[in-house]
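What Swiss-Prot annotates here:
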| type | residues | note |
| --- | --- | --- |
| ACT_SITE | T75 | active site, nucleophile |
| BINDING | D39, T75, D246, H247 | Zn(2+) 1 binding site |
| BINDING | N96 | substrate binding site |
| BINDING | D199, H203, H353 | Zn(2+) 2 binding site |
| MUTAGEN | S76 to F | Loss of activity |
| MUTAGEN | C78 to N | Strongly reduces activity |
| MUTAGEN | N146 to Q | Strongly reduces N-glycosylation and enzyme activity; when associated with Q-100; Q-146; Q-168 and Q-267 |
| MUTAGEN | R271 to E | Decreased enzyme activity; when associated with E-343 |
Amino acid sequence: MRGPAVLLTVALATLLAPGAGAPVQSQGSQNKLLLVSFDGFRWNYDQDVDTPNLDAMARDGVKARYMTPAFVTMTSPCHFTLVTGKYIENHGVVHNMYYNTTSKVKLPYHATLGIQRWWDNGSVPIWITAQRQGLRAGSFFYPGGNVTYQGVAVTRSRKEGIAHNYKNETEWRANIDTVMAWFTEEDLDLVTLYFGEPDSTGHRYGPESPERREMVRQVDRTVGYLRESIARNHLTDRLNLIITSDHGMTTVDKRAGDLVEFHKFPNFTFRDIEFELLDYGPNGMLLPKEGRLEKVYDALKDAHPKLHVYKKEAFPEAFHYANNPRVTPLLMYSDLGYVIHGRINVQFNNGEHGFDNKDMDMKTIFRAVGPSFRAGLEVEPFESVHVYELMCRLLGIVPEANDGHLATLLPMLHTESALPPDGRPTLLPKGRSALPPSSRPLLVMGLLGTVILLSEVA
């Protein structure tokens, strides 16, 4: 019986060696990937503005008629769906604001970007998955990209300041230059790049305003500069580019006699509420005081024809939103164009999002071009939850558990890009293991035990 014991000892040594568990390929043989998000770019923003660079990208690559974001259609939740492939109830970033119903702490959007425990709550985004499989990743202003996940930070990251000017076109180009250097000088494989427009302009002036149209022209010029930069850095044949967004935008209805105002509802009082998250577009959450859930629900369920109020367990499953411990016992949203006012009226935006993701004004864009994508292809609409699986395929990495389906977007790719290399498992760079670090000690212990038993038998 010494022969099997020797073989198992060799297997144990192999498992402990660097790169065990994965076929080997040389560094640099996989195409790189750049995911760009222009916040709040509604699906039809290119239809009332001349956008020659976005049009050229569609001719050279793939265009979706539109993309359906996750619900709730907010910036951070929808961006995290893109990089995890999970619906919001499953990845847990349920709001732009960090909140705690026990301490009553609520933090605004920019502060929440740096709250590690808000983001790192069980889901592993694509940056970390890529790095664990031997790649190098970067995040430039992308929501969630500057905190650690299970103790791992993104290779390179930048976070904007609280008073950041999202409109500065000169800075946009400088940011692109930095990202190109990350690819060429630091050999990053994946970068996510975020721009805060046309969302800010849409909020301030409204989606039908001339200011929004001018901002879309700026976005288009930036797309042109980006593609020129890719060519100038000799990346055209080895970098796949995806341009998308988190959600759309709609015009806010400000008619004084038709507002959704909690402080004017006759049978409702904030004295029954332990915690509230209101005055954030069309969405709201309430934690009633103990024993007052039914009273609050009865007061609100028919309080306004444009307001939809649900107990958590009755919230429509199609939204894939409410089944998360961070969601309060009562939650609500309003119809398209209506925002929810709480104790006083503090919302004055002309444009807003956060509405039902089935509303066309919440739909957004998807464009892709590069060596893996077909040219001149327009595809039918799809959900943003599928983009993660596509990106993992483009990078040649094994995805985490997710809610997307790779088959949904495979028709975008050339046949050779749609299939695993030679039908074999995903290849990893030299010196890295496909086995998660947490699983290797268990395998080692199992093999050691087998070796000892066989030695005793012998």
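Backbone N, Cα and C define each Cβ position, glycine as well.
Residues D39, T75, D246, H247 make up the record's Zn(2+) 1 site, and a Cβ search at 8 Å around their centroid adds S37, G40, P69, T73, M74, C78, H79, D199, S245, H353, T364 from the same chain.
Here S76 (mutagenesis position) is positioned 8 angstrom away from D246 (Zn(2+) 1 binding site), judged by their C-alpha atoms.
Using Cα positions, the member of the recorded positions S76, D199, H203, H353 nearest to D39 (Zn(2+) 1 binding site) is identified as D199. There are 7 other Cβ atoms within 10 Å of the Cβ belonging to R271 (mutagenesis position).
C78 (mutagenesis position) counts 27 other C-beta atoms within 10 Å of its own C-beta, drawing on all protein chains shown. Residues within less than 8 Å, Cβ to Cβ, of H353 (Zn(2+) 2 binding site) and separated from it by at least 6 positions along the same chain comprise G40, T73, M74, D199, H247, G248, M249, T250, G281, M362. Annotated Zn(2+) 2 site D199, H203, H353; additional same-chain residues within 8 Å of its Cβ mean position, judged by their own Cβ, are D39, G40, T75, S200, G202, H247, M249, N349, G351, E352. In terms of local Cβ density within 10 Å, D246 ranks first among the binding-site residues D199, D246. For N96 (substrate binding site), the nearest neighbour among the listed recorded positions (S76, C78, N146, H203, R271), judged by C-alpha distance, is S76. In terms of C-alpha distance, the listed recorded positions C78, H203, R271 place C78 closest to N146 (mutagenesis position).
Between the CA atoms of S76 (mutagenesis position) and H203 (Zn(2+) 2 binding site) there is a gap of 16 Å. In the three-state DSSP classification, C78 (mutagenesis position) falls within a helix. Here the Cα atom of R271 (mutagenesis position) is found 31 Å from that of the residue listed as 'active site, nucleophile'. The Cβ of H203 (Zn(2+) 2 binding site) has G40, M249, N349, N350, G351, E352 as same-chain neighbours under 8 Å, each 6 or more residues away in sequence.
Ranking the recorded positions N96, N146 by how many Cβ atoms sit within 10 Å of each one's Cβ puts N96 at the top. Annotation for T75 (active site, nucleophile): same-chain Cβ neighbours under 8 Å, separated by at least 6 residues, are D39, G40, N96, Y109, P143, D199, D246, H247.
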